[in-house]
Amino acid sequence: MEESDSEKTTEKENLGPRMDPPLGEPEGSLGWVLPNTAMKKKVLLMGKSGSGKTSMRSIIFANYIARDTRRLGATILDRIHSLQINSSLSTYSLVDSVGNTKTFDVEHSHVRFLGNLVLNLWDCGGQDTFMENYFTSQRDNIFRNVEVLIYVFDVESRELEKDMHYYQSCLEAILQNSPDAKIFCLVHKMDLVQEDQRDLIFKEREEDLRRLSRPLECSCFRTSIWDETLYKAWSSIVYQLIPNVQQLEMNLRNFAEIIEADEVLLFERATFLVISHYQCKEQRDAHRFEKISNIIKQFKLSCSKLAASFQSMEVRNSNFAAFIDIFTSNTYVMVVMSDPSIPSAATLINIRNARKHFEKLERVDGPKQCLLMR
């Protein structure tokens, strides 16, 4: 869609869309913008065209299930919105010093996490023309004030050398403009690799990426839209962006000890990413949190198709009891008890009593206090 010059200028200066209006407010209500108290974190999502960026983003933020991503296209912009998410596609045309017109493509999304924390997600188009412009005419604009760079690699790419070249160009721009940014590399589409080869291929790719990233450090994840690995990676990324996460974890531990729970997890309400957890002993399945995220997210989607909303769930047998319930305005909580003789009502009352305290902790500028109630 063609924009006027004034619209382009505004978009380039603001570098992001307005937030969705509250319920009851008409679309496009004047004055509904990001509040001044919001703590914005700029996140770059980059990678070559076809690497799978749009599919993974649509699953995490737009409530797609994996099989529906095959039909992604023009409908993606119709689906990638909720009470927390607003998205806009910006295509800029610039004229260089010799009169050539260049175009680049960035989709901006504002995703609200935990009260005042807002992720300003820049999904950068991966076509060669766009990539070259990011490193030349728009270098400072794209790579300035970045908190996190997420670079997605297609594990089966036939242009690995070019992929690595673009990644190194990103690192050079980050080092110059945002040297404190955290770097995440997602080796994506691992489901296409033979199962007995996955560990070896990922290890080799991880070693290459760590070597190329020096002097910066990068965290590498193997991912696929078909299993819990996608949630594992994005939970780890979001965890790095939560400003008071240590305070949150300390209070979560106190809460678990007070109610004698084996495990307590906090899920972000819209995405169901794990943002914090406490466990009193090691468990056999290291990926169980992400598996739960995936299962509950799909169950929530099934509920929405029936015009119902997911609020809580209880699973109980002779060995344990597990509760998933709305916790704060931005989170769900999961409590696992190894003593199934404890009445459900007692656990649910404890969850309810802790809500107000954790609501305060979610505020970026909230009080730094500890849970001491009994």
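Any Cβ shown, glycine's included, is placed from N, Cα and C.
Original residues fill every noted site, and no substitution is shown.
The model shown is predicted, which means the values in this text are computed figures rather than measured ones.
Within 10 Å of the C-beta of THR54 (mutagenesis position) we count 23 further C-beta atoms, all protein chains included. The GTP binding site feature in Swiss-Prot is assigned to SER49, GLY50, GLY52, LYS53, THR54, SER55, THR69, THR75, GLY126, HIS188, ILE225.
What Swiss-Prot records for GLY50, SER51, GLY52, LYS53, THR54, SER55, THR69, THR75, HIS188, ASP191, LEU209, ILE225 is GDP binding site. The secondary structure of ILE225 (GTP binding site), as reduced to three states from DSSP, is coil rather than helix or strand. In sequence order, GLY52, SER55, MET56, ILE59, ALA66, THR69, ASP191 are the residues of the chain that are 6 or more apart from ILE225 (GTP binding site) and have a CB within less than 8 Å of its CB.
Among the mutagenesis experiments that Swiss-Prot reports, THR54 to Leu is described with the note: Decreased RPTOR-binding.
THR54 to Asn appears in Swiss-Prot as a mutagenesis experiment; the accompanying note says: Reduced affinity for all nucleotides, but with preferential binding of GDP over GTP.
Cβ-based neighbour count (10 Å, all protein chains) for GLN127 (mutagenesis position) stands at 14. Annotation of the mutagenesis experiment GLN127 to Leu in Swiss-Prot: Maintains GTP-bound state. Increased RPTOR-binding.
The two recorded residues THR54 (mutagenesis position) and HIS188 (GDP binding site) have their Cα atoms spaced 12 Å from each other. In the three-state DSSP reading, HIS188 (GDP binding site) counts as strand. Each of the binding-site residues HIS188, LEU209 was ranked by the number of other C-beta atoms within 10 Å, and first place falls to HIS188. The CA atom of LEU209 (GDP binding site) is located 19 Å away from the CA atom of SER49 (GTP binding site).
The most crowded of the binding-site residues listed here (SER49, THR69) is THR69, judged by how many other CB atoms sit within 10 Å of its own CB. Taking each of the binding-site residues GLY50, GLY52 in turn and counting other Cβ atoms within 10 Å of its Cβ gives the largest count for GLY52.
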